[in-house]
Structure formats: C-alpha cells, structure tokens
Amino acid sequence: MSHVPPHVPFELSGAELRDAIVQYATNPIYHDNLDWLNHDNPYRRQLRPQVLPHLDYDKVPGRENILNYASLAVQRLLTSVYEADLVFFPKSGLKGKEEDFRAFYSPANRALGERIRPALERYAFGFLDDEVETSGTWTAQSLDAYLDSLDTAGGAEQSPVEKAILGSADRERAARMWLVQFAPDFLSEASPMMRNVLGYYGPAQSEWFKVVIDEYGYGVHDTKHSTLFERTLESVGLESDLHRYWQYYLNSSLLLNNYFHYLGKNHELFFRYVGALYYTESSLVDFCRRADHLLREVFGDTVDTTYFTEHIHIDQHHGRMAREKIIKPLVEAHGDGIIPEIVRGIEEYRVLLEIGDFDFSEQIAWMDAQPELKKLHDPVFEGLKQGKVDAPVAHLVEPRGELSNTHCHDGDELCHIVSGTMRFESGLGSSLTLQAGEGVVIKRNRLHGANIESDECVYEIHSVGDYRKCL
C-alpha cells in the first residue's frame, strides 16, 4: 500500500469548466430554434451555446442574483443533463427524429453532461448554504414538534400566484403561463423520486415505492398523474408534448424541478429528499385545492382539473405515509444525526417555493405591463440622449426570421428600433410589434425574446442598469 498514488478528488473550474460546458452545449440538438415552440421533439432544448463562453461559473450567486441569466443558463443545462437518465419518446413516434434520439442518449452526450454536473449543481444550489441553518441539537421529539409547527394547511389569504393570475389583465393567458411552468415536473412526474427507490435500505424503501406506485396510477396509464396533467393542458388549449414550451420556462420553475433531481441524483443528500418529500406531499393538498378553484374561476367548466383534485385525496395519505412510514423508521434506524438533513430538505424547498412565487408574479406583471413599457421607451431614450445615464450599447443588424431565443438580462435594458420591424416576446401569448423609432424597456431578470419580421432590422440594446435613472 505504500506505493498507492494519492487520491485526487475530481474538480472542474475556471477555463476548463467553461470549455467543458461549451463542448456539451454545442451538440446540435441544443442549438437555437427557428420557432418559439418545440414540436413533439423531447430531445431538442435551446441552451444558447453562443452565450455560454462568456459566463462565469465559478462564483456562486447569492439569492439576490439567483434569477440572473447565468442561473437560467445553468438550470437549462442541468435539466438536459438530468433528463438524459429518463426515457422520452415523441408522442407521434420516433420516425424522422432518430438522429436527435441518438444524439441525446449517446454515451458522449451523457458523459459530457456528468462531467460538468457537479460544478453546475454547486452554482445552482450553493446559495442555499447561506439561506438555511439547521444548527443545534435535534432529537426525535424536537423533530416531531418542528413538523407539527409547519403550516401546510394554508390559510384563507390568496397566494402570490393567485393574486398574480386573478389580478392579471389577461387571466387566461396568465393561467396558461402558470400551467406551462409545471410541464418539466408533471409530465415526467415522480421521475426524480424513482432515483431513491433503487438499492437496499429496508422497510422505508418499500413505503417510498408505494408513493411512486400511486403517482404512476397503479400501473393504469389513464390514471397516471402525468396523463391527468396532459388532459389539464389540452382542456385549456395547450399542447401536451414534452418541452414544447421550453422557451417559456422561467428560471425558478427549472430551479424547483431540478432541486429534486439534484437530491435524487446525489445520494449523500438522501435525507434532504426525505424532508422535501414530506413537505411537498403535505403542502400539495392545499396547493391542489387552490389550483382547482383558481382554474375553474378563470376557465369555467371547460377546464379539466382532475390532476389537482386527485392529489387532494392522495397527498393527504402521502403526507402521513412520509412522516410515519419513512421519516420515523429512518430516524429510529440511523439515529438523530440524520435529522438536520431532513429539516434542511424542508427548509431549502420552502426557500425555493418563495423564489418561484416571486419570479412568476413578476413575470405576469411584466407581461401585463408591456404596453406601458413600450410607452416608456420615448422618455427613457430621451434621458439617454441627454446623458442622464452612460449606458453601454450594442448595435445589431438582423435578417428576417432571426429568432433571439428567450433569455433575460442582469439589469434593465432599453431596446430601440432604428429601422425595420421586430416582434418582441415577453411570455406565452404576450408580444409587442415594434417599428422604427419605437422600443421597449426590458426589466431585469424578465424572460423575453425577439423575432425579426422585416427583411432587415437594425436595433440597439442600451444596458441602462435601472431605467428609472433615465427619467
């Protein structure tokens, strides 16, 4: 043993990490799209590889910057890496998409993804280390008291999402945008959870598998929860093929879904998943009851809410099962030392839910405000000409059909059209037509894109930081 070389843990950072990310994302299936939607092709995901060489992946953002563009880019990357473990086929069949199928599941694509995954996870979830503290001495009794103190039943007050949708200028548009955010999770429901039912760890494993069986409709496809969600989407005029609306997924929606893949993929975080499982199953009862009422208020009797009403019953059972049949036996078997991780999983998930509520509410407000933000162009542009803000400017010339796939900026920007016509996209079903001399204020962290609708469009992007300083 004296001649054994020293062990060097794997680590990727700096230029080597950036190059590895670019190598992964330049796979042709990850290139920009010529359309806002993906059409029944679960292997194509727009990662905007042309931007990735310019991002810093080493400095973990704090919560205040977690909705910046680099985080969105990382969440899109992680979604693609995680989902290479799952089996996807187009609803219309594989014919004509065989090359994309092979490119997505190839050993090279999967190996490149796994190589960058730990660094991407550090970037995506590292901020939670500063957001959650589980110090002190924990016992089975204090854990029970903590779980009893959690308010999973909800109150009478409207949630931020309910306020955003019901207060929107276009409630149906807002509700569709909301439903689309769940597609990465609900269409492959329980897939992250499946990562934790493999292996050998005693009775709790069998209890967890019972939860999975319920999610999969007891082996009956028509009652599988993802099938129920497809019907919900279709009942409000949306398509149900996987990742059709990829470009409309918000940063926080991918963050929430990826969190469970992160916990499930890294088994050293197993007990965090146990905590997150308990909280999500317990709180989903109130969430689904509210979702049923909300969708019926917006769409009337035409909406199919069976997905949500089914969960009202089943998740009452799952919450009790997670506590009595999974958490309690695991603590008895492995001791109080695992309790801080269980609590951490709950608290981290609660932080992510807060971020998700904020992100979605801000996006709906941004979509509703498009006419006013277009009007703001003139005074903001005048302020720039007067020198109120010394803003960097990008001069762009693009041909007809050039699609700027959805992204966001880390500060406010002003889009100014010099000549030509642009369709400015601010969300699903939300767009402006901008002509020469017009423009729009682009708010920090808000998802948007653009399409050129003239033979040529000349425009400018002014990085103003805070548009109010131009007024």
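Using N, Cα and C of the backbone, Cβ positions are placed for all residues, glycine too.
All protein chains considered, the CB of HIS225 (mutagenesis position) has 20 other CB atoms within 10 Å. As annotated by Swiss-Prot, Fe(2+) 1 binding site applies to GLU189, GLU215, HIS225, HIS311, with the evidence given as experimental evidence.
Around GLU215 (mutagenesis position), the same-chain residues at least 6 positions away in sequence with a Cβ under 8 Å from its Cβ are GLU189, ALA190, MET193, LYS224, HIS225. Annotation of the mutagenesis experiment GLU215 to Ala in Swiss-Prot: Loss of activity.
The Fe(2+) 2 binding site annotation in Swiss-Prot covers GLU215, GLU281, ASP315, HIS318.
Under the DSSP three-state reduction, HIS225 (mutagenesis position) is assigned to helix. Among the mutagenesis entries in Swiss-Prot is HIS225 to Ala, noted as: Loss of activity.
Secondary structure at HIS448 (mutagenesis position), taken from DSSP and collapsed to helix, strand or coil, is strand. For HIS448 (mutagenesis position), the same-chain residues 6+ apart in sequence whose C-beta sits under 8 angstroms from its C-beta are THR406, HIS407, CYS408, PHE424, GLU425, SER426, ILE442. What Swiss-Prot records for HIS407, HIS409, HIS448 is Fe(2+) 3 binding site, and it gives experimental evidence as the kind of evidence.
Close to HIS409 (mutagenesis position) in the fold, though at least 6 residues off in sequence, lie TYR69, ILE442, ARG444, ASN445, SER463, each with a CB less than 8 Å from its CB. While the structure shown retains the original residue, Swiss-Prot records the mutagenesis experiment HIS409 to Ala with this note: Accumulates the intermediate L-DHMA, but cannot form the final product; when associated with A-407 and A-448.
According to Swiss-Prot, the mutagenesis experiment HIS448 to Ala carries the annotation: Accumulates the intermediate L-DHMA, but cannot form the final product; when associated with A-407 and A-409.
Over all protein chains present, the Cβ of GLU189 (Fe(2+) 1 binding site) has 19 other Cβ atoms lying within 10 Å. Same-chain neighbours of the Fe(2+) 1 site beyond GLU189, GLU215, HIS225, HIS311, judged by a C-beta within 8 angstroms of the site's C-beta center, are, in sequence order, PHE186, ALA190, ASP214, LYS224, SER226, LEU228, PHE229, TYR307, GLU310, ILE314.
Apart from the site residues HIS407, HIS409, HIS448, the chain places the Cβ of TYR69, THR406, CYS408, GLU413, ILE442, ARG446, LEU447, GLY449 no farther than 8 Å from the centroid of the site's Cβ atoms, the recorded Fe(2+) 3 location. Around HIS311 (Fe(2+) 1 binding site), the C-beta neighbours below 8 angstroms that are at least 6 residues distant in the chain are HIS225, LEU284, VAL285, CYS288. A count of other CB atoms within 10 A of each Cβ picks out HIS318 as the most crowded of the binding-site residues HIS318, HIS407.
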